[in-house]
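> Take a look at the following structure, please.
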Amino acid sequence: MRAPSARALLLIPRRGPAVRAWAPAVSSRIWLASEWTPLVRAWTSLIHKPGSGLRFPAPLSGLPGGVGQWATSSGARRCWVLAGPRAAHPLFARLQGAAATGVRDLGNDSQRRPAATGRSEVWKLLGLVRPERGRLSAAVGFLAVSSVITMSAPFFLGRIIDVIYTNPSEGYGDSLTRLCAVLTCVFLCGAAANGIRVYLMQSSGQSIVNRLRTSLFSSILRQEVAFFDKTRTGELINRLSSDTALLGRSVTENLSDGLRAGAQASVGVGMMFFVSPSLATFVLSVVPPISVLAVIYGRYLRKLSKATQDSLAEATQLAEERIGNIRTIRAFGKEMTEVEKYTGRVDQLLQLAQKEALARAGFFGAAGLSGNLIVLSVLYKGGLLMGSAHMTVGELSSFLMYAFWVGLSIGGLSSFYSELMKGLGAGGRLWELLERQPRLPFNEGMVLDEKTFQGALEFRNVHFTYPARPEVSVFQDFSLSIPSGSVTALVGPSGSGKSTVVSLLLRLYDPNSGTVSLDGHDIRQLNPVWLRSKIGTVSQEPVLFSCSVAENIAYGADNLSSVTAQQVERAAEVANAAEFIRSFPQGFDTVVGEKGILLSGGQKQRIAIARALLKNPKILLLDEATSALDAENEHLVQEALDRLMEGRTVLIIAHRLSTIKNANFVAVLDHGKICEHGTHEELLLKPNGLYRKLMNKQSFLSYNGAEQFLEPARA
């Protein structure tokens, strides 16, 4: 492992793995810091408690002022800076403002490259076949058998022609019969070997694609939410389906065909020299130009294949989004507009396909012409050699067949190379997804003792911007305390960041600075999976999966396999959902459709509440859970919510009086800060308070000499 030089700079996020290292000696060259993992660990082990400010390890205490000054400014909120003693001044200008002006963002996938591993992409492709090496080795063995038998045929057929061409003896018929019988058996063995080869390659290919898709899906689900903010769903689906299939073919069927073509070409060339060295030298002079053409064509095809896969991903994304929102399209009558948009995307794909077709036509046309010229040159030169008695008719026939096989094999190698380049083009993005490390830890960190766990929450001096919109500040010095077992309501104007509070509590994002704590522990120190297992959420528009009602409710349990039907039904009863569920023809086995489209808003809400009940969380987050419901459904849902909130730490994000008035504490959020706090009654007593104005806008308050609270009228 190469250690960084004294002029090297390392940026480490305040939470998460090391990101980038930059060395001024090589200008803008970027390394992933994972290459220096042991050194990174040594550095980070010397840094004290996370979140306590930037601290340099003792060996680097003499760091000059440039980096030190930047470290104590806004940059310290984002990264730790570790540098050699001569790194500061050349780099200071690059580090002003954002966390790293001269360093590319790992989350920007358009710039991000896969981690350097010391292997080429070809070796990465071959690395996929390692788990199947047993079957593939057997397939290669059968490939060798079938190739040897195939390439021995011209030699023996040439001998048969010589036997037929010369004057036959008395035993001519018997000899010919025996020779043909032996060759028939040999050819049958070759056919069997080839069939077994194809089966082993096909089955191995399917296993590789299956494993590749599973690994890719697992890697995608482990990424932080900010990754999905920047990456389109349709693109990920295309990588998961089309690219994996293309890559799988490249390392199995295509690799098998390439090995076969290479073996046959090698044996064929050897036999051509065995039959007639002078004729072989004359004929094979055309191979180098074809090889150069194949390399140029392959490189062009690789770039074109990547562009084609990207264009296909864009078309898939558009189709997936539009089909998923067909009701909105139908409501606005925009069917033909969307057809035109999709047609434009597939037309781009067609243009790329036409470019590929033109390139293939030129290359394979040139390869075919070369093959025909080879045959013609063999006939011409071979005829001259026969005329001078240097070749027999059988030898010329054998040579022609070998030349034919070599020509086919060269064509097969050309196809192999072009398909390999396609696989590499598709594999580039797959390697990025497979090797991408999430910025937030997935399943590591501290777990609190269940016996002492209370569920007290606190935001302290939180500053936050969404990674996809770093220029828009959401929170500025935001602080809020939610005692254990209390019910806190958070209200504020639209866009003030109320739902962002839920995202931070679930640790879907980390704050730029400040802390979010649970029972006094910074949640960035806690295991995210454990943390989320203790939090239940019910949102304004809950998302259900396209499966049965029972499966959707059971989804809230920690262990799906241990959930009983009685537990599901009990949760549904407490959530006021059992009655309408049992009215369905299939009851709890009723499939709810994509995103629960076959259910009403109130029904989806109550199923979501049942799902949260089955989870039995210590902390409950309600995000506008009743705002989109009519009066009847709101009453049923609110009744279920009241049962759900018993004995839990609850944060309610709402503007409906029925939801807010029973809260122990109300906090008003505006411009990224808590501007008012107190009980519902206390806040209403402030004549110019924002809370009172919000209540007026929602028609909760009327002035008739006395204050009365009225529910807003609904159409």
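Heads up, the Cβ atoms here are built off N, Cα and C, so glycines get one too.
Original residues only: the substitutions mentioned are not part of this model.
Below are the features listed in Swiss-Prot for this protein:
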- 136-422: domain 'ABC transmembrane type-1' (DOMAIN)
- 457-696: domain 'ABC transporter' (DOMAIN)
- Gly495, Gly497, Lys498, Ser499, Thr500: ATP binding site (BINDING)
- Gly497 to Ala: Decreases ATP binding about 50% (MUTAGEN)
- Lys498 to Arg: Decreases ATP binding about 50% (MUTAGEN)
- Ser499, Asp623: Mg(2+) binding site (BINDING)
- Gly602 to Val: Affects ATP hydrolysis but not binding (MUTAGEN)
- Gly602 to Asp: Affects ATP hydrolysis but not binding (MUTAGEN)
- Glu624 to Gln: Affects ATP hydrolysis but not binding (MUTAGEN)
- Cys675 to Ala: Prevents ABCB10 glutathionylation (MUTAGEN)
> I'm trying to understand the geometry here, so how far is the Cα atom of Lys498 (mutagenesis position) from the Cα atom of Glu624 (mutagenesis position), in Å to the nearest whole number?
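Here the two Cα atoms are 10 Å apart.
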> Looking only at the domain 'ABC transporter' (457-696), what is the model's average confidence as pLDDT?
85
> Quick one: what's DSSP say for Asp623 (Mg(2+) binding site), helix, strand or coil?
strand
> Compare the C-alpha of Thr500 (ATP binding site) with the C-alpha of each of the recorded positions Gly602, Asp623, Glu624, Cys675, and give the closest one.
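That would be Asp623, the closest of Gly602, Asp623, Glu624, Cys675 to Thr500 (ATP binding site).
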> Would you kindly give the Cα-Cα distance separating Gly602 (mutagenesis position) and Ser499 (ATP binding site), rounded to the nearest Å?
21
> Fewest other C-beta atoms within 10 angstroms of its own C-beta: which of the binding-site residues Ser499, Thr500 fits that?
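Ranked by other Cβ atoms within 10 Å, the binding-site residues Ser499, Thr500 bottom out at Ser499.
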> Would you pick out, from the recorded positions Asp623, Glu624, the residue whose Cβ has the largest number of other Cβ atoms within 10 Å?
Asp623
> Report, as a single number, how many Cβ atoms besides its own are within 10 Å of the Cβ of Gly497 (mutagenesis position).
22
> Would you identify which of the recorded positions Gly495, Gly602 has the most other C-beta atoms lying within 10 angstroms of its C-beta?
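When each Cβ's neighbours within 10 Å are tallied, Gly602 tops the list.
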> Cβ within 8 Å of the ATP site centroid (Gly495, Gly497, Lys498, Ser499, Thr500 excluded): which residues?
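Not counting the recorded site residues, we get Val474, Gly492, Ser496, Val501, Leu669.
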> Express the distance between the Cα positions of Cys675 (mutagenesis position) and Gly495 (ATP binding site) as a whole number of Å.
15
> CB neighbours of Cys675 (mutagenesis position) within 10 A?
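Around the Cβ of Cys675 (mutagenesis position), 15 other Cβ atoms lie within 10 Å.
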